[in-house]
Amino acid sequence: MFILWYSASSTFGKDSDIVMGVRAQQKEKTRRSLVEAAFSQLSAERSFASLSLREVAREAGIAPTSFYRHFRDVDELGLTMVDESGLMLRQLMRQARQRIAKGGSVIRTSVSTFMEFIGNNPNAFRLLLRERSGTSAAFRAAVAREIQHFIAELADYLELENHMPRAFTEAQAEAMVTIVFSAGAEALDVGVEQRRQLEERLVLQLRMISKGAYYWYRREQEKTAIIPGNVKDE
């Protein structure tokens with residue numbers, strides 16, 4: 001009898017685990033639907049601040065009251081979107097660096113990948129741009145954190161590839177990211193030919209920064225090898 005009871009309880013436990021697993025999957029699916037619904041409603045004319053909970057819930061196919069099972073409020077949804085946008089971009093750039101390792105121009109491959117991201121995920125980039133200087137301190141901090149992650153990863157790569165001190169690679173990475181985001185803002189709502197021209201201009205600008213960083217580093221190295229006072233600062 002004990003064996004029968006143990007067997008039955010064991011089966012019940014497994015069934016319960018399966019049910020819990022299905023519920024967790026369904027909850028994650030609904031949460032995903034809410035995030036995608038919010039992204040789909042952003043546009044050149046519409047910012048995140050103008051979205052309403054009811055609109056997002058309706059687009060996701062759930063009742064407005066069910067929204068709170070997944071997010072405390074609309075702001076938490078927005079912060080999740082910022083995190084996802086930054087992570088998406090960083091993952092794509094990591095993939096670009098993997099392609100570079102197999103051969104190809106570092107800067108051109110990176111720029112092409114970035115422009116692909118904007119073309120495929122315009123609203124994700126719009127969110128980062130707008131909330132970077134928005135009215136919410138929490139959103140500004142979240143975007144700044146994502147950009148800093150992006151700069152840090154690029155600085156790591158430059159340090160490894162160019163064998164320059166961290167101070168140089170961080171300055172170079174910050175300059176590059178600033179220019180890239182500026183070009184991205186221009187590329188959001190232009191045609192194919194204009195985007196191609198922007199891409200070429202961005203490649204040139206990044207190459208100039210890269211060359212400038214390298215020669216500045218060489219100059220600093222040469223200065224340390226010469227007696228102080230013998231080199232005129234430019």
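Yeah, the Cβs are placed from backbone N, Cα and C, and that goes for glycine too.
What you are looking at is a predicted structure, and each value in this text was computed from that prediction instead of being measured.
Annotated features in Swiss-Prot:
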| type | residues | note |
| --- | --- | --- |
| DOMAIN | 29-89 | domain 'HTH tetR-type' |
| VARIANT | GLY61 to Val | In strain: K12 / BW25113, may not bind DNA |
DSSP on GLY61 (variant position), three-state: which is it?
coil
If I restrict to non-local contacts, at least six residues apart, and a C-beta distance under 8 angstroms, what lies near GLY61 (variant position) in its own chain?
SER33
